Amino acid sequence: MQILLANPRGFCAGVDRAISIVENALAIYGAPIYVRHEVVHNRYVVDSLRERGAIFIEQISEVPDGAILIFSAHGVSQAVRNEAKSRDLTVFDATCPLVTKVHMEVARASRRGEESILIGHAGHPEVEGTMGQYSNPEGGMYLVESPDDVWKLTVKNEEKLSFMTQTTLSVDDTSDVIDALRKRFPKIVGPRKDDICYATTNRQEAVRALAEQAEVVLVVGSKNSSNSNRLAELAQRMGKRAFLIDDAKDIQEEWVKEVKCVGVTAGASAPDILVQNVVARLQQLGGGEAIPLEGREENIVFEVPKELRVDIREVD
């Protein structure tokens, strides 16, 4: 059985930065460090940080005075940010800079009183944070997930309208929603390029190439990871059996029985150790050496806040 590895796969710059912020805060300040929401959507990462003293909470009221608080990579609303400011807390922001860019687009529209439409998944923390940047009662902020939502939507002023997107969406699905928005509201204004981030786009492109060759595709990622779910859906849409797995223990032998080629990829919040474990398990089931496919090279790095720029090896 041939094993193919998608390229790129796994950690993106925003996830790397967010995890480093929590790790460095633990090294400098010691446990406990409070993190609002899972810093990234990966069970292995969250469990390992929890073991080292990170406490994951959903409400600022759960954080004691004088504590260290970190906002997750998904970003937070202005209301959450203001609540944290009103408390005696030291706050570090692990929001992905590409999410912050979308926040700034929404804030600009809010200041101008223009209505805004966000393409995204209801209930996702990134969507909640992005919607929470809009505060102008003269305008309005709306969420759509599908072309059907667009056709049902009514706004106050079609002449002054803009749209933004969640950063971890399906490129193909989002294109369909944008097409519907432009037909429904001909004067709507959007970003020069949709807000789907480079890592999401690259990983979807890579899984498309992977699924062209593999009979079965394994996506390493947690069930609550938006970008990981989109990878599995894309492979399935291409007619391949695809499974979203947290780790090697989730692999069922019958998935790869009599399969000649299996493909492996990982969502942007899944560490490479999990991919290595999956490859090792596939090799136990008869797989050969893992062969990486060619793909886009990624060299983007996002710096951590200057207060946390320390070599953690220097910290006792």
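Glycine too: its Cβ is placed from the backbone N, Cα and C atoms.
Just so you know, the substitutions we noted aren't modelled in this structure.
According to its DSSP assignment, Glu126 (active site, proton donor) is helical. When Cβ atoms from all protein chains are considered, those within 10 Å of Glu126 (active site, proton donor) total 26, not counting its own. According to Swiss-Prot, the active site, proton donor annotation covers Glu126.
In the three-state DSSP classification, Cys197 ([4Fe-4S] cluster binding site) falls within coil. Note on Cys197 ([4Fe-4S] cluster binding site): other Cβ atoms within 10 Å of its Cβ, all shown chains, come to 26. Sequence annotations record features per position, and here Swiss-Prot assigns [4Fe-4S] cluster binding site to Cys12, Cys96, Cys197.
Taken from Swiss-Prot, the feature dimethylallyl diphosphate binding site applies to His41, His74, His124, Ser225, Ser226, Asn227, Ser269, supported by experimental evidence. Other Cβ atoms within 10 Å of the Cβ of Ser269 (dimethylallyl diphosphate binding site), summed over all protein chains shown, number 33. Ser269 (dimethylallyl diphosphate binding site) falls within neither a helix nor a strand when secondary structure is assigned with DSSP, and so counts as coil.
Here Swiss-Prot flags His41, His74, His124, Ser225, Ser226, Asn227, Ser269 as isopentenyl diphosphate binding site, drawing on experimental evidence. Around the Cβ of His41 (mutagenesis position), 29 further Cβ atoms fall within 10 Å across all displayed protein chains.
The annotation that Swiss-Prot gives for the mutagenesis experiment Cys12 to Ser reads: Loss of catalytic activity. Cys12 (mutagenesis position) falls outside any helix or strand according to DSSP and counts as coil. Residue density at Cys12 (mutagenesis position): 28 other Cβ atoms are found within 10 A of its Cβ, drawing on all protein chains shown.
His41 (mutagenesis position) carries neither a helix nor a strand DSSP state and counts as coil. Mutagenesis annotation in Swiss-Prot: His41 to Asn, described as No effect on catalytic activity; the structure shown retains the original residue.
Among the mutagenesis results in Swiss-Prot, His74 to Asn has the note: Reduces catalytic activity 2-fold. The residue drawn here is the original one. Taking Cβ-Cβ distances under 8 Å and a sequence separation of 6 or more, the neighbours of His74 (mutagenesis position) in its chain are His37, Thr95, Cys96, Val99, His124, Pro125, Glu126, Gly129. According to DSSP, His74 (mutagenesis position) sits in a coil region rather than a helix or strand.
In the shown protein chains, 26 other C-beta atoms lie within 10 A of the C-beta of Cys96 (mutagenesis position). For the published mutagenesis Cys96 to Ser, Swiss-Prot gives the following note: Loss of catalytic activity.
The number of other Cβ atoms within 10 Å of the Cβ belonging to Val99 (mutagenesis position), over all protein chains shown, comes to 22. Under the three-state DSSP scheme, Val99 (mutagenesis position) falls in the helix class. Annotation of the published mutagenesis Val99 to Ala in Swiss-Prot: No effect on catalytic activity; the original residue is retained in the structure shown.
In Swiss-Prot, a published mutagenesis experiment is listed as His124 to Asn, annotated Loss of catalytic activity.
Per Swiss-Prot, mutagenesis Thr167 to Ser is noted as: No effect on catalytic activity. Its Cβ taken as reference, Thr167 (mutagenesis position) is surrounded by 28 other Cβ atoms within 10 Å in the chains shown.
Here the residue is the original one, while Swiss-Prot reports the published mutagenesis Thr167 to Cys with the comment Reduces catalytic activity 3-fold. DSSP assigns Thr167 (mutagenesis position) to coil, not to a helix or a strand.
Listed in Swiss-Prot is the mutagenesis experiment Asn227 to Gln, annotated as follows: Reduces catalytic activity 20-fold. In the three-state DSSP classification, Asn227 (mutagenesis position) falls within a helix. Its own atom aside, the Cβ of Asn227 (mutagenesis position) has 26 Cβ atoms within 10 angstroms in the protein chains shown.
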Integer Cα-Cα distance in angstrom, Cys197 ([4Fe-4S] cluster binding site) to Thr167 (mutagenesis position): 5
Annotated dimethylallyl diphosphate contacts His41, His74, His124, Ser225, Ser226, Asn227, Ser269, maximal Cα-Cα distance (Å, integer): 15
Residues satisfying Cβ distance under 8 Å from Ser225 (dimethylallyl diphosphate binding site), sequence separation of at least 6: His41, Asn42, Gly267, Ala268, Ser269, Ala270
Chain-internal residues, separated by at least six, CB under 8 A from Ser226 (dimethylallyl diphosphate binding site): His41, His121, His124, Glu126, Gln166, Thr168, Leu169
Residues close to isopentenyl diphosphate site centre defined by His41, His74, His124, Ser225, Ser226, Asn227, Ser269, Cβ within 8 Å: Val40, Glu126, Thr168, Asn224, Ser228, Gly267, Ala268
